[in-house]
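Straight from Swiss-Prot, the features:
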DOMAIN    7-690  domain 'Myosin motor'
BINDING   Gly100, Glu101, Ser102, Gly103, Ala104, Gly105, Lys106, Thr107  ATP binding site
MUTAGEN   Lys106 to Ala  Loss of function in specification of gut left-right asymmetry; when associated with A-155 and A-382
MUTAGEN   Asn156 to Ala  Loss of function in specification of gut left-right asymmetry; when associated with A-106 and A-382
MUTAGEN   Phe382 to Ala  Loss of function in specification of gut left-right asymmetry; when associated with A-106 and A-156
DOMAIN    694-714  domain 'IQ 1'
DOMAIN    806-1007  domain 'TH1'
Amino acid sequence: MAMQREAGVQDFVLLDQVSMEKFMDNLRKRFQNGSIYTYIGEVCVSMNPYRQMNIYGPETIRKYKGRELFENAPHLFAIADSAYRVLKQRQQDTCILISGESGAGKTEASKIIMKYIAAVTNAQGQNEIERVKNVLIQSNAILETFGNAKTNRNDNSSRFGKYMDIEFDYKADPVGGIITNYLLEKSRVVQQQPGERNFHSFYQLLRGANDNELRQYELQKETGKYHYLNQGSMDILTEKSDYKGTCNAFKTLGFSTDEVQTIWRTIAAVLHLGNVEFQTIEDELVISNKQHLKSTAKLLQVTETELSTALTKRVIAAGGNVMQKDHNATQAEYGKDALAKAIYDRLFTWIISRINRAILFRGSKTQARFNSVIGVLDIYGFEIFDSNSFEQFCINYCNEKLQQLFIELVLKQEQEEYQREGIEWTNIEYFNNKIICDLVEQPHKGIIAIMDEACLSVGKVTDDTLLGAMDKNLSKHPHYTSRQLKPTDKELKHREDFRITHYAGDVIYNINGFIEKNKDTLYQDFKRLLHNSKDANLSEMWPEGAQDIKKTTKRPLTAGTLFQRSMADLVVTLLKKEPFYVRCIKPNDLKSSTVFDEERVEHQVRYLGLLENLRVRRAGFVHRQRYDKFLLRYKMISQYTWPNFRAGSDRDGVRVLIEEKKFAQDVKYGHTKIFIRSPRTLFALEHQRNEMIPHIVTLLQKRVRGWIVRRNFKKMKAAITIVRAYKAYKLRSYVQELANRLRKAKQMRDYGKSIQWPQPPLAGRKVEAKLHRMFDFWRANMILHKYPRSEWPQLRLQIIAATALAGRRPYWGQARRWVGDYLANSQENSGYEAYNGSIKNIRNHPADGETFQQVLFSSFVKKFNHFNKQANRAFIVSDSTIHKLDGIKNKFKDMKRTIKIRELTSISVSPGRDQLIVFHSSKNKDLVFSLESEYTPLKEDRIGEVVGIVCKKYHDLTGTELRVNVTTNISCRLDGKARIITVEAASNVEVPNFRPKEGNIIFEVPAAYCV
């Protein structure tokens, strides 16, 4: 440890007794002495000092650079340096996880870590690396402006989650990075709790911009004039200087003037939008204060009429039809607030993507694979407000996941590894919060799944309904309760509140708004409006607005599900890296630099699991490594193991090395790994290794470098010359041989299709593919030029049908003209008018939501069903489905029997002249048809036409080929039951018909029909 005098112990591991009383006593002494950092091994416990500390200057940075944790007093710089050294020495990705509740100092901790990394890198002073460092530092100012806000507990609270990967090259200099954001609390844009403020950006614009800028945005300095700002606190912080800092950060990150203008115009537009008011006059909804509407439209660069229409009306598209519905005042207010929240959320996401473009590694993908990263996680802390809503629910779930990760990595895995390796160990009990994570995220049973089910339900579903569903499904969960489940609990409001017992304590959530916030609905009208903005940057934020107005949009994933998935992805990312922990603690709720609230601090120590962490650390080991890797890294420091140890196993070699260096008292030998207890031992090993490496490298360079370079150069030069000449020769030979073979292709009947192409050389594989395409294009033109272009669609279908049937059915209508929609023809169908009406009705009111544009084929049929009955029906093939219709007597009524073409598994037909066809469905409900005309059997074969059309559409929809069976014994499934259809010739039959026989089906046809 450093020799300076400090209160208490610098590492909790050194406490003479492990108890909550001793832990708290040490924490209190250090806080009152101004020592805000204390270790638990390699975990840093950070107390928010609520004052400026003079411990972050250049001199302090130099003091911690390249030093081990135990060499200096505890500091965030030491944690940052440890993470950086692991990356530099082992090329191992690392991450620094900063956790703690809101106001505990997480954001400041992340900035201090970033400052240190920027200070200790780029020793050679390269301009590009210096630019990247500045961009990484300055990005924080922008993110705080647009993502942070004043809450009752924290003047600069992050209202979004941030994870930054800083990318380092092989010299361990920063070359780029990428920021991922999580769940911006956008509801704060339109409403704040008493004493809290909106995002800093609004106040910076009003109080920091000059008069000319405010006139340009048609704004006034008084925040009280704006509805979205006057609901909460109007305290003045440091907005004027912060505004200048934000604008300077924009310049540093390379934002153009146009982009910065878009950002501030959008912020101003949200303020004006909040002041738009609605009034109902003679049953008509109107906007009463047109000036704010006009200002909003101007700033968003849309027309006033378009904005007014989007706010007061809604376009509804269904079945290709478009209609407009008027809003009432309540709906208009909801739409306005939803628009304001969405605008700010999209702007924030766009700003982060723009920052990422500035800091993203500019090297090639090949280079990027070899880079290492340090991840810094600064995410919202655990929150308990007077009124806790959907946002607090998501934030606290996020903290549960991070706590679970900490438990998994620090407590659970470490103890399990000791037991697995045979290290003597006394198991330490701890609370595993997996049960709380499951309460939220468990599929089908968790709160998010219950919310999603409620959001997807048909009809009006209220928050009260959702709470009832949660009570029903979670009534027996030990960490969930509500007033309905606990009628005597007066703390909970009836039909409004529910309580979750989190690892950090009980939180009462108000259910009101959960459904709306989870759905996160925004009318398509607003997306179209902003996509059509003349501001190109704003338009870029709304790509969905380009969608056709008639197109019905799919229901997007809910906010809860998206957040759950993002948390799962974050955990996967963190598990790939070696973690370092900073556990932030809030000393009091008064933001005082002197008050140490015992109860408040002890509560945080308990739920963060710091005492359990201490017990594991005291009994555990600072480092462990597989024997083979340990020996590979340190073998050069011992004469007995360098250059290779041949006197036994890797374990024996490690033991020899450790005993020679006199570290045997500080290590334990597991089954597959060595465990080192003290960081001093690891430091000594690293120090000796670092002293040896220059000598080894110099020796190797002296002996080998010159020989390798000369040999490789000669080999490479010779190889390139030979390969280049050989490739050119083989390619010329191939092209000449091909030209000779294809010389008479134009005079051949098949235009050279039967000509065998020569085998291309390896260097000519790509050329061969291009030559094949050129030849196929030429040959197709030679074949098709004698046919009118109007016949090409039928010709294409006939080719598809011929390919599918593969010569297995001699008669398939190849010699006639194919019409397709026969029932729409008056010569084929006396009831064609009724048929056309039925098709129109089906198109406008699809039974299963599957719409279609056109009918590709239609015919009268005789169908056979699972009741062993045949009946006269009709069917159509559309561009997506196969529909069964009633017969002409019932005016072709839709029988609600549909097979989606993409759900077909195959088609079966017979080889004869009969018109039998079976459509096999993946749902085991096949369709069995015999094609007919209205009054008599068909005089022409139409099976080939049906096969060609269905096979083409199936390929269009799925990208794969549909199997076609040609046989007289067809297996099918009618309503799930397996049946066999046998085609039999019958001398006394004039018209084909079906009849049941012993559970199967006989299809009787005239003898002349059989092959």
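Quick reminder: no glycine exception, Cβ is built from N, Cα and C everywhere.
None of the substitutions listed is reflected here, since the structure keeps the original residues.
Annotated features, which come from Swiss-Prot, shown on the structure.
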| residue | record | DSSP class |
| --- | --- | --- |
| Gly100 | ATP binding site | coil |
| Gly105 | ATP binding site | coil |
| Asn156 | mutagenesis position | coil |
| Phe382 | mutagenesis position | coil |
Of Ser102, Asn156 (the recorded positions), the residue whose Cβ has the fewest other Cβ atoms within 10 Å: Asn156
Cβ contacts of Gly105 (ATP binding site) (under 8 Å, same chain, 6 or more positions away): Ser46, Met47, Asn48, Cys584, Lys586
Residue counts (helix, strand, coil, in that order) that DSSP gives for the domain 'IQ 1' (694-714): 21 helix, 0 strand, 0 coil
Between Phe382 (mutagenesis position) and Glu101 (ATP binding site): CA-CA distance (Å): 4
Neighbours of Gly100, Glu101, Ser102, Gly103, Ala104, Gly105, Lys106, Thr107 excl. site residues, C-beta within 8 Å of centre, ATP: Asn48, Asn154, Gly381, Cys584, Lys586
C-beta crowding around Thr107 (ATP binding site), within 10 angstroms: 25
Phe382 (mutagenesis position) versus Thr107 (ATP binding site) - Cα distance in angstrom: 14
Euclidean distance between Cα atoms of Phe382 (mutagenesis position) and Gly100 (ATP binding site), Å: 7
Pairwise CA distance, Ser102 (ATP binding site) versus Phe382 (mutagenesis position), rounded so that it is a whole Å: 6
PLDDT averaged over every residue in the domain 'Myosin motor' (7-690): 87
Protein Cβ atoms within 10 Å of Glu101 (ATP binding site), excluding its own: 25
